[in-house]
Structures are given as C-alpha cells and as structure tokens.
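> According to Swiss-Prot, the protein has these features:
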type	residues	note
MUTAGEN	C13 to S	No obvious phenotype. Fails to suppress abnormal synapse and axon formation in a sydn-1 and syd-2 mutant background
MUTAGEN	S39 to A	Does not suppress the locomotion defect of the kin-20 ox423 mutant
MUTAGEN	S39 to F or E	Suppresses the locomotion defect of the kin-20 ox423 mutant
MUTAGEN	G47 to E	In ju924; increases ama-1 'Ser-5' phosphorylation, alters usage of internal polyadenylation sites (PAS) in unc-44 and dlk-1 pre-mRNAs. Restores ama-1 binding to neuron-specific PASs, expression of unc-44 in neurons and vulva, and suppresses abnormal synapse and axon formation in a sydn-1 (ju541) mutant background
MUTAGEN	D145 to A	No obvious phenotype. Fails to suppress abnormal synapse and axon formation in a sydn-1 and syd-2 mutant background
Amino acid sequence: MEYSSKLRFAVSCSSNMNRSMEAHGILKKRGFNIESYGSGNQVKMPGPTVDKPNCYEFGPTTYEDIYADLTNKDLHLYTQNGLLHMVDRNRRIKSRPQRFQAETREFDIVLCLEERVFDQVVDFLNRSVGKSGNPVHVINIDIEDNAEEATFGAFFVADLCEKLERSEDFEEDIDQIITDLEENNPKRNLLHTICFY
C-alpha cells in the first residue's frame, strides 16, 4: 500500500480493540503509514459481568472469530453495549489483533494510549537485543478506554501525527511539538522517551 506519510507510526493500547483501532482507522484514512497493537498478554473485552471478561489469544484469533463468538454468546448484550459494532469496525481495518511484543518491524514513532502500555512497550524495547540501533520515539497519551474518549483521543493522536509529519526535522522538533500539545491538553499525560532497535 502507498502511504502519503514519510514516518512509520505504531499505536498501542492494551488489547488492540478500542483506542488503538479507532486511531488506526482515522490515521489510515488520512494516508499515514500506521500499524496498531495491544501490549497486554491477552485480548480482554467486557463480558456478562465484571469478573467474567471475554479473553482471546493474540496471534491466531481474528476479529471475525471474536465477532462470531460474541454473537453466539449473547447477541443482545454485545449489540447493546457496542462491542459488536466495535469489532465490526476493527475487522474492516485489519484481520486480527496483534501484540506489540511479537512485532519485528521498526517504527519511527510508537504512540501508547495509557501509561501502563507505555511502560510495557518501553520495557520490551529496552530488553530487546538491538540489531539496527535505529531510534524509536515512544510517546504516551492517556485516553480513557470507552467509545467516546477513543474517538476524541484518536483525533488528538491524528493531530500529533500530522504535526510530526509536517516537521522538517521531527527528531529536532518533537520535544517542542509535545510541549505545545501538553500546554493545551494538560489531562492527556504526555510522556516521551527514546529507545533503540
């Protein structure tokens, strides 16, 4: 696929279901070179009760599998709470949830959508035996895990990506771009660090 962006972006939430997929969809429509991931051990989604989540394995499980499973378990519940709508959106963007720690491709920028995910991604990158030595900028943007915040947050992520993409030298400008966004959005908990592949 041809991308209009020069930078390689990744976006990660915990399960590659809600926040990262909302951002992936918007960035993909805008022509960014974007991939999305989860950083957790499993794909976890709300179940019939708080103590009974629906859990799926990263790797073999497709969004189609998840859609069929939720439909078979309780069509009414998962239609009412929006999960089927969310999974339907996801299967139109890509085939399956992916785990960041299983990815071998390199990115220029990894956007994490909560601090716990940021910590997991940074820990993974710092523990990995580097091959290329290429830098990767890891940025945290806190986005609450619900449909409305995922949408607002995705536009915030897209705004950040557009600013980075337009920069003549994003490596030089990234700190100022983040500082400017943080001043206008103090609740987003923007964090930034550099790791190496």
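From the backbone N, Cα and C atoms, a Cβ is placed for every residue, glycine too.
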> Out of the mutagenesis positions listed (S39, G47, D145), which are within 10 Å of C13 (mutagenesis position), Cα to Cα?
S39, D145
> Could you state the CA-to-CA distance between G47 (mutagenesis position) and D145 (mutagenesis position) to the nearest Å?
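Roughly 15 Å, rounded to the nearest whole number.
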> For S39 (mutagenesis position), what is the tally of other C-beta atoms lying within 10 angstroms of its C-beta?
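S39 (mutagenesis position) is surrounded by 26 other Cβ atoms within 10 Å.
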> Mind giving me a neighbour count for C13 (mutagenesis position)? Other Cβ atoms within 10 Å of its Cβ, every protein chain shown.
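Counting Cβ neighbours of C13 (mutagenesis position) within 10 Å gives 28.
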> If you measure S39 (mutagenesis position) to D145 (mutagenesis position) at Cα, how many Å is it?
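Cα-Cα distance, S39 (mutagenesis position) to D145 (mutagenesis position): 14 Å.
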> Counting across all protein chains present, how many other Cβ atoms fall within 10 Å of the Cβ of D145 (mutagenesis position)?
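Result for D145 (mutagenesis position): 16 neighbouring Cβ atoms inside 10 Å.
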